[in-house]
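Remarks on the structure that follows.
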Amino acid sequence: MRRLTVRLFTAVLAALALLTMGTPAHATAPASPSVTFTNPLAEKRADPHIFKHTDGYYYFTATVPEYDRIVLRRATTLQGLATAPETTIWTKHASGVMGAHIWAPEIHFIDGKWYVYFAAGSTSDVWAIRMYVLESGAANPLTGSWTEKGQIATPVSSFSLDATTFVVNGVRHLAWAQRNPAEDNNTSLFIAKMANPWTISGTPTEISQPTLSWETVGYKVNEGPAVIQHGGKVFLTYSASATDANYCLGMLSASASADLLNAASWTKSSQPVFKTSEATGQYGPGHNSFTVSEDGKSDILVYHDRNYKDISGDPLNDPNRRTRLQKVYWNADGTPNFGIPVADGVTPVRFSSYNYPDRYIRHWDFRARIEANVTNLADSQFRVVTGLAGSGTISLESANYPGYYLRHKNYEVWVEKNDGSSAFKNDASFSRRAGLADSADGIAFESYNYPGRYLRHYENLLRIQPVSTALDRQDATFYAE
């Protein structure tokens, strides 16, 4: 009897182990739910910088094509900046320094005051570009007065621009781009600690110079540094090459506990992390900044680009760089993934599986499936658009294949080009439902032309099938991220 009891107990343990191994985790709502925007946010606004303040407002400044003034607008939402009234807070000098090429303003709130960092040339030499700072003690920087704090002095007086400031472990730093007379290039990247918001302290360190092929097209440029911190790491993006379709983002990374003034602490990406996309019609994305969503749960990439490739004349004289927004995603290794500059219009989202929370809907050889660690981000991004079949439906358009949609065929789900037929429109349309396994936060997609069949994963492949069991409902529930 004792031997039988032991055998029975062992069998039960084995069965429980098998069940545990075969049962996926049940997800909770994602820590970073979806956010969407409509691009472009602002026409003819380059080098954009958006700062979210504790007063509930976003503050937005950028280079204007006339290069003659600093403008500012604010709104309580990011999308609201598109229509917010714009105020000129400072105008170039009629003569002397700060009299030409007013470029790349950034607004920061430091120790109870507002500061704007910008670059400017002189009326006697428009290319004598240096970095300058404005200060305001007003609660509302759009209506307050501004004081010129003067030039940010550097040990070497040379072409310098694109100052940005950030704090790591309680220490404020300044990063910027500057011509190093000892090098055969246009600008390199430097970093220093700050004694106050308009003065650097100690000896600056050069942390990057343009040496890679994609950094030296047209001009040899590293410029426009911007910093985002995540998971104990500091990521510094920068722009490279000429300001045409070759403009792109590179990235330096360092541990937040490292000595950031030691050039060896920084590792450079071997390839651009964000560049032109012919597929989406976006050219020369760059000179970015970072902000956060209204709920503080998503990091947002702010940048400019053009929607055409060929420029007549000097790109510097082309006024049509536009400010754009899109969400930053994070890879499993903790590095940021910017994907591609998405098409104009509504921005795409990702859909994670309810019961396999690390897996996302993506296409591979145009077959739709769920998969983890999708480093080619755009394969897992879809625009939620008005359904091709109408009648209150939605369709899911591929981010990197505009005009291609998730559609079912023989109950299998593929990403295919819209051929304009009624059959395609019906197959590519879904009714958006509350999640079948999580009605509060989840989403389910019911086939338009096969009511009762839902988009679900089965052996990692997407299909449309009826749902009846608890497992069916889990497989047919997703979260938008």
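Placement of Cβ uses the backbone N, Cα and C atoms for every residue, glycine included.
None of the listed substitutions appears in this model.
The mutagenesis experiment Asp47 to Ala is recorded by Swiss-Prot, whose note states: Abolishes catalytic activity. Close to Asp47 (mutagenesis position) in the fold, though at least 6 residues off in sequence, lie Ala62, Thr63, Trp103, Ala104, Pro105, Asp162, Gly224, His287, His304, each with a CB less than 8 Å from its CB. DSSP assigns Asp47 (mutagenesis position) to a strand segment in the three-state reduction.
As a published mutagenesis entry, Asp47 to Asn appears in Swiss-Prot alongside the note: Maintains an extremely weak catalytic activity.
Taken from Swiss-Prot, the feature active site, proton acceptor covers Asp47.
Here Swiss-Prot notes a mutagenesis experiment, Asp162 to Ala or Asn, with the remark: Abolishes catalytic activity. Every protein chain shown contributes to the tally, and the Cβ of Asp162 (mutagenesis position) ends up with 27 other Cβ atoms within 10 Å.
Look at Asn186 (mutagenesis position): DSSP puts it in coil. Swiss-Prot gives this note for the published mutagenesis Asn186 to Ala or Leu: Reduces substrate specificity.
Under the three-state DSSP scheme, Phe366 (substrate binding site) falls in the coil class. Every protein chain shown contributes to the tally, and the Cβ of Phe366 (substrate binding site) ends up with 12 other Cβ atoms within 10 Å. The substrate binding site annotation in Swiss-Prot covers Asn186, His287, Arg321, His363, Trp364, Asp365, Phe366, Asp379, His457, Tyr458, Glu459, Asn460, Asp475.
Neighbour list (Tyr219 (mutagenesis position), Cβ cut-off 8 Å, at least 6 residues apart, same chain): Asn186, Ser241, Ala242. Quoted from Swiss-Prot for the published mutagenesis Tyr219 to Ala: Reduces substrate specificity and allows hydrolysis of alpha-1,5-linked arabinofuranosyl bonds.
Under the DSSP three-state reduction, Glu223 (mutagenesis position) is assigned to strand. Experimental mutagenesis is annotated in Swiss-Prot for Glu223 to Ala, with the remark: Abolishes catalytic activity.
The active site, proton donor annotation in Swiss-Prot covers Glu223. Every protein chain considered, the tally of other Cβ atoms within 10 Å of the Cβ of Glu223 (mutagenesis position) stands at 26.
In the three-state DSSP scheme, Leu316 (mutagenesis position) falls into the helix class. Long-range Cβ contacts of Leu316 (mutagenesis position) within its own chain (separation 6+, distance under 8 Å): Thr243. Among the mutagenesis results in Swiss-Prot, Leu316 to Ala has the note: Reduces substrate specificity and allows hydrolysis of alpha-1,5-linked arabinofuranosyl bonds. The residue drawn here is the original one.
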Residue among binding-site residues Glu459, Asp475 with least C-beta crowding, 10 angstrom cut-off: Glu459
Packing count at His457 (substrate binding site) (other Cβ atoms within 10 Å of its Cβ): 24
Between Arg321 (substrate binding site) and Glu223 (mutagenesis position), the C-alpha gap once rounded to whole angstrom: 17
